[in-house]
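I have placed the structure first, in the form of structure tokens, so that the comments after it can refer back to it.
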Amino acid sequence: MNLLPCNPHGNGLLYAGFNQDHGCFACGMENGFRVYNTDPLKEKEKQEFLEGGVGHVEMLFRCNYLALVGGGKKPKYPPNKVMIWDDLKKKTVIEIEFSTEVKAVKLRRDRIVVVLDSMIKVFTFTHNPHQLHVFETCYNPKGLCVLCPNSNNSLLAFPGTHTGHVQLVDLASTEKPPVDIPAHEGVLSCIALNLQGTRIATASEKGTLIRIFDTSSGHLIQELRRGSQAANIYCINFNQDASLICVSSDHGTVHIFAAEDPKRNKQSSLASASFLPKYFSSKWSFSKFQVPSGSPCICAFGTEPNAVIAICADGSYYKFLFNPKGECIRDVYAQFLEMTDDKL
């Protein structure tokens with residue numbers, strides 16, 4: 001989540017994002033970057049620069065390599081460069097320069113994927129990165145792109161050249177035609193893959209519907225309704241076995257849906273009435289909670305199967321627990337920016 005345009009809190013937080021399995025999250029700051037264990041919350045790394053903001057931090061699971069892009073009032077690095085930071089050596093070891101601003105970076109053990117505003121470039125993850133592929137996208141200012149971290153699945157998903165379409169490419173066999181999914185009529189605002197790379201969830205800028213597709217066929221599996229009013233979707237994430245998804249938006253609410261068992265989701269008692277509009281047959285979240293501050297947040301499932309974590313732009317950390325009935329309670333609250341690495 002790039003917080004640059006929407007973080008009014010003055011706490012120096014520019015970016016927050018989870019690693020591939022959501023076990024850690026990283027923060028880009030006006031004076032460096034930080035890495036935290038997600039659940040339980042613990043500061044793992046704090047790298048401060050005397051002068052220099054980091055607008056994007058991408059982790060590779062828990063290994064010592066991170067991708068950094070400069071940002072903020074005084075960027076540490078030019079915003080058109082990707083810097084690979086070796087946290088053991090405490091220095092950058094790879095640098096890739098582009099002619100335009102970098103919107104996002106994705107990593108897997110063998111690839112560096114760089115998102116520009118209308119194209120995606122794929123490089124080898126080597127000391128001297130070699131460009132392998134270039135894919136055109138529609139205008140993509142949010143840097144939407146997801147890369148499957150599974151060693152047996154090299155799937156890359158990104159906005160297609162047509163509005164609302166998602167393109168799926170297998171980086172291990174790019175000679176195969178990509179899967180093109182006409183996911184929404186409007187502009188995409190969020191996409192997410194499950195860990196296995198078999199499901200993709202999408203939302204448009206309208207933000208009322210979440211759709212889940214099979215990645216091999218492109219077929220729609222489920223359509224879920226977040227709400228009736230438009231919303232800016234900040235984050236969608238699957239749990240470990242892809243049976244649940246959580247969704248955060250600018251309404252200050254985190255919704256939890258059943259992705260595999262639609263009967264768990266709520267539905268109107270009028271759902272079976274064929275003469276009523278499609279809205280009445282919608283599947284709604286079976287559980288939701290309000291982030292008390294209403295601050296922009298990203299969300300993911302915790303170490304317990306019934307736990308959801310919210311990381312907020314105001315520096316708040318929330319852990320909520322939900323039961324099979326959908327009831328939610330707040331279990332943990334903390335201010336993660338005020339922690340030090342010797343505190344829990």
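Cβ coordinates are placed from backbone N, Cα and C, and glycine is handled just like the others.
Unsubstituted: the structure retains its original residues.
Swiss-Prot lists Val35 to Gln among its mutagenesis entries, and the accompanying note reads: Strongly decreased interaction with ATG2A; when associated with 59-Q--A-62. Annotation of the mutagenesis experiment Arg62 to Ala in Swiss-Prot: Does not affect binding to phosphoinositides. According to Swiss-Prot, the mutagenesis experiment Tyr65 to Ala carries the following note: Strongly decreased interaction with ATG2A; when associated with A-125. One entry in Swiss-Prot concerns the mutagenesis experiment Phe125 to Ala. Its note says: Strongly decreased interaction with ATG2A; when associated with A-65. Annotation of the mutagenesis experiment His184 to Ala in Swiss-Prot: Abolished binding to phosphoinositides. For the mutagenesis result Ser204 to Ala, the note given in Swiss-Prot is Abolished binding to phosphoinositides. According to Swiss-Prot, the mutagenesis experiment Lys206 to Ala carries the following note: Abolished binding to phosphoinositides.
Swiss-Prot feature annotations superimposed on the structure.
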{"residue": "Val35", "record": "mutagenesis position", "contacts (Cβ under 8 Å, 6+ apart)": "Cys24, Phe25, Ala26, Cys27, Glu43, Lys44, Glu45, Lys46, Val57, Met59, Leu66"}
{"residue": "Arg62", "record": "mutagenesis position", "contacts (Cβ under 8 Å, 6+ apart)": "Asn19, Gly23, Cys24"}
{"residue": "Tyr65", "record": "mutagenesis position", "contacts (Cβ under 8 Å, 6+ apart)": "Ile84, Trp85, Asp86, Asp87, Leu107"}
{"residue": "Phe125", "record": "mutagenesis position", "contacts (Cβ under 8 Å, 6+ apart)": "Leu107, Arg108, Arg109, Asp110, Arg111, Ile112"}
{"residue": "His184", "record": "mutagenesis position", "contacts (Cβ under 8 Å, 6+ apart)": "Gly164, Thr202, Ala203, Ser204, Lys206, Leu209, Arg211"}
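Other Cβ atoms within 10 Å of the Cβ of Ser204 (mutagenesis position) number 21 in total over all chains. Just so you know, the Cβ of Lys206 (mutagenesis position) picks up 17 other Cβ atoms within 10 Å once every protein chain is counted.
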